[in-house]
Amino acid sequence: MDEKTKKAEEMALSLARAVTGGDEQAAIKYATWLAEQKVPLRVQVKPEVSPTQDIRLCVSVEDAYMHTVTIWLTVRPDMTVASLKDMVFLDYGFPPSLQQWVVGQRLARDQETLHSHGIRRNGDSAYLYLLSARNTSLNPQELQRQRQLRMLEDLGFKDLTLQPRGPLEPVLPKPRTHQETGQPDAAPESPPVGWQCPGCTFINKPTRPGCEMCCRARPEAYQIPASYQPDEEERARLAGEEEALRQYEQRKQQQQEGNYLQHVQLEQRSLVLNTEPAECPVCYSVLAPGEAVVLRECLHTFCRECLQGTIRNSQEAEVSCPFIDNTYSCPGKLLEREIRALLSPEDYQRFLDLGVSIAENRSTLSYHCKTPDCRGWCFFEDDVNEFTCPVCTRVNCLLCKAIHERMNCREYQDDLAHRARNDVAAQQTTEMLRVMLQQGEAMYCPQCRIVVQKKDGCDWIRCTVCHTEICWVTKGPRWGPGGPGDTSGGCRCRVNGIPCHPSCQNCH
């Protein structure tokens, strides 16, 4: 080393010590000498100046197709932009040559630190633009080699080169150019076979359904070349995918068969019990698994006692779900097998008898045997005049609606009129009913024509014989022919908010 170079190094070190110690005069002196000698220098702030604690950096990443995503990186303010590029390369696979960093609205250079760009606190932001690799010389082998070199540098191994495994190939002499041989150059190498990822431009193998780098789906228009032969690695991957698909289909089939068997077993049960803790919406009892009943039609859950009480107190052949709140009344019905499983044999028989009685009373073509306390009845047709009761075996006349086995119809009618003239009690009863009908204190049922009257309360009543719901104020049926809820007929009370009559006192 000559004297001039040695002197320049001493003056540079003296300048560094003077700046560090805050000696302005000495720093000016040394800097002036170095400037006069035109000594080339590189001035760089030591890492100790920047904070060393880790911070969270918010990075907005955008590619050539204007796709944007936000990621968070754990960095130190004293890191250089080059180190930041290496971090992104190792973590996300984007080579440093494709990264353009913008920090504080300024293009960052590799040797600059994050601290110099104002990155000092958690939540500070930066912008990363990813260049397209379409026009670069990157290929999968070069990309893998760069990643391995970066990993070796992180481990402290520098100035290394990666050698391929296996026996060394003999060094071939350099081929002569066409100027030396007088022949044209060989044809350029054919482009690699595969499809190019529209996101990161990586060339993937033809059979791969998604990008190996960014997992983006293969373009739908791409067709695998007919002459393409997969290599060993691809064949292994395809075999693994086929095996995974086979196992998936097998598990799916097993699950379907299990679900089917579960449904079959559930269908064979009369009652569906709850599998999770539930609360009865009627009595608010907390029910453990297996203590409540889930109705098949509407899936509402109740305790057994509340359902049994609902069935016993029902006046209809079809028992409605008892669920009701301020906004909703469930229209679901209990199934016959659910009712049979909930009730005792005696209660179930009474329920069946109620259904038969309702069916009889609501039919205009039904006739009940006139024998006292006899349960026999029938549906009659126009061409049938007599009914032999299967219970008491008495013969009923369907024309006279009576039993007169030793008289014909004319004789029975004459005898009935004669007895009515001499029966004072019958005459008084007939007169009382006529007066009540005239004064509006009683009315004929619009279905079965018996006399009904209202004791007190609202204007809704139910016929005790045919169970027809009646609107007292309009003297007609409450609902249409479809039954409860059918507003196509009946009094149509509260349809569009309009009462059925100015004097209506709520007919439900």
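Backbone N, Cα and C atoms are what each Cβ position is placed from, and that goes for glycine too.
None of the noted substitutions appears here; every position holds its original residue.
Just so it is clear, the model here is predicted, and its values are computed rather than measured.
Features reported for this protein in Swiss-Prot:
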- 55-119: domain 'Ubiquitin-like' (DOMAIN)
- Cys280, Cys283, Cys303, Cys306: Zn(2+) 1 binding site (BINDING)
- Cys303 to Gly: Greatly reduces auto-ubiquitination (MUTAGEN)
- Cys369, Cys374, Cys389, Cys392: Zn(2+) 3 binding site (BINDING)
- Cys458: active site (ACT_SITE)
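Distribution of Swiss-Prot features across the structure.
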| residue | record | Cβ within 10 Å |
| --- | --- | --- |
| Cys280 | Zn(2+) 1 binding site | 21 |
| Cys283 | Zn(2+) 1 binding site | 12 |
| Cys303 | mutagenesis position | 22 |
| Cys306 | Zn(2+) 1 binding site | 17 |
| Cys369 | Zn(2+) 3 binding site | 22 |
| Cys374 | Zn(2+) 3 binding site | 15 |
| Cys389 | Zn(2+) 3 binding site | 20 |
| Cys392 | Zn(2+) 3 binding site | 17 |
| Cys458 | active site | 13 |
- In terms of Cα spacing, which of the recorded positions Cys280, Cys283, Cys374, Cys389, Cys392, Cys458 are within 10 angstroms of Cys303 (mutagenesis position)? Cys280, Cys283
- When you average the Cβ positions of Cys369, Cys374, Cys389, Cys392 for the Zn(2+) 3 site, which other residues in that chain have a Cβ within 8 Å of that mean position? Lys370, Thr371, Arg375, Gly376, Pro390, Val391, Thr393, Arg394, Asn396
- Task: Using the recorded Zn(2+) 1 site (Cys280, Cys283, Cys303, Cys306) as reference, state which further residues of the same chain have their Cβ within 8 Å of the centre of those residues' Cβ atoms, listed in sequence order.
- Result: Pro281, Val282, Tyr284, Ser285, Leu287, Ala292, Phe302, Arg304, Glu305, Leu307
- Message: Given the binding-site residues Cys280, Cys306, Cys374, Cys392, find the one whose Cα is closest in space to the Cα of the residue listed as 'active site'.
- Response: Cys306
- Message: Distance check, please: Cα of Cys389 (Zn(2+) 3 binding site) against Cα of Cys306 (Zn(2+) 1 binding site), rounded to an integer number of angstrom.
- Response: 39
- Query: Quick one: Cα separation, Cys374 (Zn(2+) 3 binding site) versus Cys283 (Zn(2+) 1 binding site), in Å?
  - Reply: 40
- Please report the DSSP secondary structure of Cys458 (active site), reduced to three states. coil
- the domain 'Ubiquitin-like' (55-119) - residue tally per DSSP class, helix then strand then coil: 18 helix, 25 strand, 22 coil
- How many Å separate the Cα atoms of Cys280 (Zn(2+) 1 binding site) and Cys369 (Zn(2+) 3 binding site)? 44
- Could you round the CA separation between Cys306 (Zn(2+) 1 binding site) and Cys369 (Zn(2+) 3 binding site) to a whole angstrom and send it over? 37
